[in-house]
Amino acid sequence: MGAGHSHDHPGGNERSLKIALALTGTFLIAEVVGGVMTKSLALISDAAHMLTDTVALAIALAAIAIAKRPADKKRTFGYYRFEILAAAFNALLLFGVAIYILYEAYLRLKSPPQIESTGMFVVAVLGLIINLISMRMLSSGQSSSLNVKGAYLEVWSDLLGSVGVIAGAIIIRFTGWAWVDSAIAVLIGLWVLPRTWILLKSSLNVLLEGVPDDVDLAEVEKQILATPGVKSFHDLHIWALTSGKASLTVHVVNDTAVNPEMEVLPELKQMLADKFDITHVTIQFELAPCEQADAAQHFNASPALVGSKSLAAGGN
């Protein structure tokens, strides 16, 4: 038997995240106050969206800090799931906020209040500037850090919301159509809901230890089987500790003519890292399928001996 392990360490630009968080968090308060003073539901709904930016930035920072904490005897996998729990909470909170905004917009469409378009415009422009600065701060790190990239995309999407509010303020200023404010709030709410569902679904998938969305299980099975020295495999499991940190365990039945630890293991580890970005790998080698080969069917991840070369050949 043999086992292979490799570990990666998360990184990120903490300084950029801290500056972006300070800017976004400060303006979030200003936007809520501005929305209340100008009676603009569009501003308030955009502030709700900016709240997700603030939480996303905080999660990214927390994930970097927590990732530095070593695993202990109680949490042998470390503390990576904190990020996922926070993301799931963020999604549930967003659902509630978006539904409230849609309901409030429905009431306002029937009786639109007087909107202070000038104040609405000024606050939205300031929000646009804050988003542009935050994007600039995060742009350098978003290509190398998944956390920073997620925060960058949150800020980018909120920037579009600010543009919508600015357009609404201009329309109200020159036409007096107060209903436009509620209409824009509805659009922002409808835009946020699908993204919220995607975030919640992805979080639940990680918590349920499902196969990561960016990993093609069938292709992994195919590539394992194609590795020289592999006769078959079973008990294959792929899951993620957190976003971008996939793990894999598998039982491999190896050819008796090869040394599995010296010949097969390096090939499998290299292939999984290069093609699927799976770097935390545990492989058990066997000369014949163990008793867990039948039990593996209960997981429905890959039926026992789904990777037999005879089956693969018949499928071509």
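Yeah, the Cβs are placed from backbone N, Cα and C, and that goes for glycine too.
Keep in mind that what you see is a predicted model, and the values were worked out from it rather than measured.
Annotation of the mutagenesis experiment His5 to Arg in Swiss-Prot: Decreases zinc resistance.
Record note (Swiss-Prot) on the mutagenesis of His7 to Arg: Lack of zinc resistance.
Here the residue is the original one, while Swiss-Prot reports the published mutagenesis His9 to Arg with the comment Decreases zinc resistance.
One mutagenesis experiment named in Swiss-Prot is Glu31 to Lys, and its note says Lack of zinc resistance. Under a cutoff of 8 A between CB atoms, and with a sequence separation of 6+ in the same chain, the neighbours of Glu31 (mutagenesis position) are Leu43, Ile44, Asp46, Ala47, Met50, Val123, Gly127.
In Swiss-Prot, the entry for mutagenesis Glu31 to Asp states: Decreases zinc resistance. The structure shown retains the original residue.
Mapped onto three states, the DSSP output places His49 (mutagenesis position) in helix. Within the same chain, residues at least six positions away from His49 (mutagenesis position) with a Cβ under 8 Å of its Cβ are Ser157, Asp158, Gly161, Ile188, Val192. For the mutagenesis of His49 to Ala, Swiss-Prot gives this note: Lack of zinc resistance. The structure shown keeps the original residue.
The number of other Cβ atoms within 10 Å of the Cβ belonging to Met50 (mutagenesis position), over all protein chains shown, comes to 26. Under mutagenesis, Swiss-Prot gives Met50 to Leu with this note: Hypersensitive to zinc.
Around the Cβ of Asp53 (mutagenesis position), 28 further Cβ atoms fall within 10 Å across all displayed protein chains. In Swiss-Prot, a published mutagenesis experiment is listed as Asp53 to Ala, Glu or Asn, annotated Hypersensitive to zinc.
All chains included, 31 other C-beta atoms sit within 10 angstroms of the C-beta of Asp181 (mutagenesis position). Annotation of the mutagenesis experiment Asp181 to Glu or Asn in Swiss-Prot: Hypersensitive to zinc.
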